[in-house]
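Below you'll find the structure, written out as structure tokens, and then a few comments.
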Amino acid sequence: MDLQSMPQKPAEAFPLIAALDLGSNSFHLCLAKANIHGEVRILERLGEKVQLAAGLDEERNLSEEATQRGLDCLRRFAQFISGMPQGSVRVVATNALREARNRSDFIRRAEEVLGHPVEVISGREEARLIYLGVANSMPDSGGRRLVSDIGGGSTEFIIGQGFESELRESLQMGCVSYTQRYFRDGKITPARYAQAYTAARLELMGIENSLRRLGWQQAVGASGTIRAVALAIKAGGHGNGEISPDGLAWLKRKVLKLGDVEKLDLEGIKPDRRTIFPAGLAILEAIFDALELEQMVHSEGALREGVLYDLVGRHQHEDVRERTISSLMQRYHVDPEQASRVEAKALKVLAEVGDAWELNGELHRDLLSWGARVHEIGLDIAHYHYHKHGAYLIEHSDLAGFSRQDQQMLSLLVRGHRRNIPADKLAEFAEEGDKLVRLCIVLRFAILFHHIRGTQEMPSVRLKAEPKSLSVTFPEGWLEANPLTQADFAQEAEWLKRVGYSLNVR
């Protein structure tokens, strides 16, 4: 199929868009919807282990058996994209098909099954798309990221900042190819592991210096192998989901002691990943040692998410979380004028009480800003208990760019913007718990202040915050002339007593 002949229609104009990633180890499908704000909302994810790379012979021809495994998987995927128009589906193939001398035969047959063109992308293009997927799935760290993705036949390295990758490399080492080379019979010995590790270190020598010269502030892993390692280390009690040298060393000892892939019955390692796990672990250890990494975090977003965002064509330098919040407001028909009023007042109050209440962190400001903008999304469901509806929507939605913890905190902020503040739930965040209670109080104040939704100009007030109290002084005689506001704040004082805070209004 001729890619140039595909209609150049904006992705958001399609009811659905899809990305297929034909990897060396697994095939993946993501079905999504894009909107005019550039947000991609994942509707369905499918993945199957195909191990295409295991079907490459010494002459780099793909076996008929491996080809059939791939085509059988694509036939199942085809049911999801049947009838989708040209331009709404992008199919990319990576290392195994880059290497296969007879790839044209597989591609022809795959296109007949799918009805859409298959692109074999270069290692560096793969790296670019991986980075795009990561950047759109994690909060902007403010500095450079090093992203590593251990695939079945290759491993990609990208350094970038914001939504732009600056350096992209692809090395010929992967968990399937190294399994074929060093762990073919499933036996795990120190000697074999050392061979795999050394081979990876030799591959890395060619790019170590260029990566170090550019530098990075955060290391991110974006593959199933890295996710499995992180889960296994966490299950073993060595961290909270991040990967560290100590955690890797513990896991390596554990794997070598077990000695056989059939015995790798460890939490986090799925049965269908056991055969390739030792090879992936050796590659990851080599990456840590070669680049002297102290920590790596895992990103759920990677190649297929990058393909979707590339299909949409949105590459602005922006915090993806801002785009997500804007999309929530649109989706649930939030009144933008009221949201803007509440946000402006909340941020003004934060500036006044931030020092006294230790709310000077960037995340505090972000959470308050986001909470002010989306606190009314539950109204789109029903007015009764709308704060609970809104909290549920935030907690259980896929919010691009948000960490799970940030999403939970935002959900509780929305839950606590009226009636009872969920202090017991907020307390689960340890020392941040009381600060989150204070953020709730700030947001609630801003909402009460604009309860009349802009129908009346509100006065300037003086605020004084103490550890367990907030004093508010209105202009003389104003409250008496505005009994609704007076009643609102009297009721609010009763709610705040329940969480140990006093509200003094005069």
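Glycine is treated like the rest: Cβ placed from N, Cα and C.
According to Swiss-Prot, the mutagenesis experiment Glu126 to Ala carries this note: Almost loss of hydrolase and transferase activities. When secondary structure is read from DSSP and collapsed to three states, Glu126 (mutagenesis position) falls in the helix class.
Asp149 (mutagenesis position) is surrounded by 27 other CB atoms, counting those within 10 A of its CB over all protein chains shown. Annotation of the published mutagenesis Asp149 to Ala in Swiss-Prot: Almost loss of hydrolase and transferase activities; the original residue is retained in the structure shown.
Quoted from Swiss-Prot, the note on the mutagenesis of Gly151 to Ala is: Almost loss of hydrolase and transferase activities. Counting only same-chain residues six or more apart in sequence, the Cβ atoms lying under 8 angstroms from the Cβ of Gly151 (mutagenesis position) belong to Gly23, Ser24, Asn25, Thr94, Asn95, Gly174, Cys175, Ser223.
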Validating a neighbour-count step here. Other CB atoms within 10 A of the CB of Glu126 (mutagenesis position): how many? 29
Do you know offhand how many angstrom separate Asp149 (mutagenesis position) and Glu126 (mutagenesis position) by C-alpha? 10
